[in-house]
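K.L.:
Have a look at this one before I ask anything.
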Amino acid sequence: MSVNLDGSEEKMELKKHVPYILNGELYRIEKQVGDNVTVKCCYCPPDRIYRGSVRSTGNFHMHIKRRHSSLLGKLHEMKVAALEERRDRIMKNRRFAKSRKKAPVAVAATSTAAQSDSGVFVDMQAAVPSGNESHELKIKTVFQRHKQEQEGATRKLEDSTSDKANLPNIPKNLGIVVQNVSNISVETLPGGSTPASVSFLGRPVKPEQGSGPSFLADQPAAIDLSQVPPVQGESKSSGSLASSMEDVSMEYSRSQALSQSLSMAHFLEHPQRDVLQRLERSMAQISQELHCRNRIEHNRMLLEAAKFKFLNPNFQFEPNL
């Protein structure tokens, strides 16, 4: 029974974490309870005892730096050696883990996997590790998403074709001008001329504002029919067309003025206020961040000055005038 107790105590001793600064070269551990240790410095009188923790060894480093500054080189060498040892241990454990992963794993015999309609294996009931199961699940989800996207594309295509099939028959001499404010139907002239570029009785019709310069560049040159002598049988139709174009131009100008006034009122009411509020918030955040940085820099400079004064108590600043 005593042998078992001694063995368990030795195992606990081995499991205790001992930092490199307390390995016996600079400090000697006298007593350790958990993480708390009582040590003696190897370069101080033997009656001096220091207490600390193995998880926070900053006070031990500061003692060497303040009382035994000649040992800083040795402390640096010990630190480098401890880091190299830790690196070698990590690389060794990594190699062991890789060799364990490469070892063959016994897999039970699996039944024939059922194939879906598209030829992708979906039903896989094999005794595989959890990593393969997650990979299989990812493949399933990607396949399902791809299938849903294909179904949505085909549905959109069918809807568009059905809409095209259900469109009413529009005569060739009828044009539809679509605006953001109102829908205006205009009778076009025979011969392919556009109503947006035709002027009657010295009143030009404005082109569509939303179509852009590229649309205007693609249009043919404007034809002034007021200077062309009318053909027999077309005088009545041209007169009715001129009156309809006058009505269209008046309605178009009225709708344009209304939309411009509405947009200007909306711009004056809302966006300027939003922009100003956003600018105020941004400036407040910037000023707060600058203030915090100034305070941090001020405290750092005060700390540096106090540290220098502590390390050099007899220093007196004598400026050369």
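From the backbone N, Cα and C atoms, a Cβ is placed for every residue, glycine too.
Note that the coordinates shown come from a computational prediction; the quantities given were computed from them, not determined experimentally.
Annotation of the published mutagenesis P19 to S in Swiss-Prot: In stil-4; induces female infertility due to germ ovary defects. Loss of chromatin association; the original residue is retained in the structure shown. Swiss-Prot lists G58 to R among its mutagenesis entries, and the accompanying note reads: In stil-2; induces female infertility due to germ ovary defects. Loss of chromatin association. Record note (Swiss-Prot), mutagenesis K79 to M: In stil-1; induces female infertility due to germ ovary defects. The unchanged residue is displayed.
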K.L.:
Considering the mutagenesis positions P19, G58, which residue's Cβ sits among the greatest number of other Cβ atoms within 10 Å?
P.N.:
P19
K.L.:
Are there residues of the same chain, six or more positions away from K79 (mutagenesis position), whose CB falls under 8 angstroms from its CB, and which are they?
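P.N.:
Non-local contacts for K79 (mutagenesis position): Y20.
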K.L.:
Rounded to a whole angstrom, what is the C-alpha distance between P19 (mutagenesis position) and G58 (mutagenesis position)?
P.N.:
11
K.L.:
What three-state secondary structure does DSSP assign to G58 (mutagenesis position)?
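P.N.:
For G58 (mutagenesis position) - judged by DSSP and reduced to three states - the answer is helix.
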K.L.:
Using DSSP and three states only, what is K79 (mutagenesis position)?
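P.N.:
Note: K79 (mutagenesis position) is helical by DSSP.
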